[in-house]
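Here's the structure we're looking at; comments come further down.
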Amino acid sequence: MSKQWASGTNGAFKRQVSSFRETISKQHPIYKPAKGRYWLYVSLACPWAHRTLITRALKGLTSVIGCSVVHWHLDEKGWRFLDMEKQLEDSEDFLEHWHDVAGGIRTAKEDSSKSFAEIKNDSQRFMVDATNEPHYGYKRISDLYYKSDPQYSARFTVPVLWDLETQTIVNNESSEIIRILNSSAFDEFVDDDHKKTDLVPAQLKTQIDDFNSWVYDSINNGVYKTGFAEKAEVYESEVNNVFEHLDKVEKILSDKYSKLKAKYGEEDRQKILGEFFTVGDQLTEADIRLYTTVIRFDPVYVQHFKCNFTSIRAGYPFIHLWVRNLYWNYDAFRYTTDFDHIKLHYTRSHTRINPLGITPLGPKPDIRPL
């Protein structure tokens, strides 16, 4: 996309506020919990949508809430699905992929990206570039927005949590969608282990909310404010802020590792990694929200968004250990991370930043072994 991202004349990027902010609960007058009623529309490239896929998997909701994946290439009309008119829709793959952790996209199962030279922006590889939209045959995410609200006039973003019964958008704010998925709303449809999974435990909620607040502004959104800056002074301010807060995360994780090493001994790495998280000694929403930025940092943000003081692997040993622990030891993280979609989306969609559309092959590997 070649249009400007800055708001006004100061050259600073401003993120759009989400428009659909409902929830799902037994008490809600419209949106009641039900198996098969709700659907997620996501991009595997998008860090905000990635949050929802990880949460959906960790909570055991893949069989409860289906998922469709848009094409990695974002053009002037927005996110799009594959045209499936010529596909065999009764194939076994077609029937099963909706409830896969990554919507059936095959490259999400791979831990290393490949050559991109022969891949065109209009590539139509089923369950590689995208899936179709199975309910209405829509070609664009925008079609869902207009179906929900014919007067909608803002940008067409993902993720979208959709209600098939009322044919409306429940919510398009990722931070709220993951809270909906983590709530007890769908407990009757999952097993006991997943019922016990709580990504925002009451005793840690205040700490999680505080951590999320500064991570969002300075890291999650900070890389975008850096990469989309249209004045040098804005860029320099934002990139310094990103790395100041990565330093803060590194200190938190360094201190955490030291305490765990003292508790378990340096040799018991399995026990150390079992409690090596950002807030508390268990996996929480704070880890999910930070992960989706950190996993994209070396492959994309270092070069594409000019966040190039250092890389995670070279400059932040404890963040590097933390992100590899999540990727290699938790399927919900690993199998929703698609390095092909991530690299192709940013380098092919942001023509103002990368006008030739050449996708860098490095770093190699996309993620190092644990």
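Each Cβ is built from the backbone N, Cα and C atoms, and glycine gets one as well.
Residues or ranges marked as active site, nucleophile in Swiss-Prot: Cys46. Cβ contacts within 10 Å of Cys46 (mutagenesis position), excluding its own Cβ and spanning all protein chains shown: 24. The DSSP secondary structure for Cys46 (mutagenesis position) is coil.
According to Swiss-Prot, the feature glutathione binding site maps to Arg15, Trp79, Arg155, Val158, Glu173, Ser174. Under the three-state DSSP scheme, Glu173 (mutagenesis position) falls in the coil class.
Per-residue pLDDT, averaged across the domain 'GST C-terminal' (201-353), gives 98. Here Swiss-Prot flags 201-353 as domain 'GST C-terminal'.
In Swiss-Prot, a published mutagenesis experiment is listed as Cys46 to Ser or Tyr, annotated Completely inactive as thiol transferase. No activity recovered against 1-chloro-2,4-dinitrobenzene (CDNB).
For the published mutagenesis Arg51 to Ala, Swiss-Prot gives the following note: No effect on thiol transferase activity. No effect on thiol transferase activity; when associated with D-173. In the three-state DSSP scheme, Arg51 (mutagenesis position) is classed as helix.
Mutagenesis annotation in Swiss-Prot: Glu173 to Ala or Asp, described as No effect on thiol transferase activity; the structure shown retains the original residue.
Summarising the environment of Ser174 (mutagenesis position), the number of other Cβ atoms within 10 Å of its Cβ, over all protein chains shown, is 25. According to Swiss-Prot, the experimentally introduced change Ser174 to Ala is described as follows: No effect on thiol transferase activity.
Swiss-Prot lists Leu246 to Ala among its mutagenesis entries, and the accompanying note reads: No effect on thiol transferase activity. Cβ environment of Leu246 (mutagenesis position): Ile219, Ile312, Tyr316, Ile319 lie under 8 Å away, each six or more residues apart in the same chain. DSSP assigns Leu246 (mutagenesis position) to a helix.
In this structure, Asp287 (mutagenesis position) is part of a helix by DSSP. Quoted from Swiss-Prot for the published mutagenesis Asp287 to Gly: Abolishes thiol transferase activity.
Counted within 10 Å of its Cβ, the other Cβ atoms near Glu173 (mutagenesis position) come to 18, all protein chains included.
In three-state terms derived from DSSP, Trp79 (glutathione binding site) belongs to neither a helical nor a strand segment and is classed as coil. The Cβ of Arg155 has fewer other Cβ atoms within 10 Å than any other of the recorded positions Arg51, Arg155.
The Cα of Cys46 (mutagenesis position) lies closest to that of Val158, out of the recorded positions Trp79, Arg155, Val158, Ser174, Asp287.
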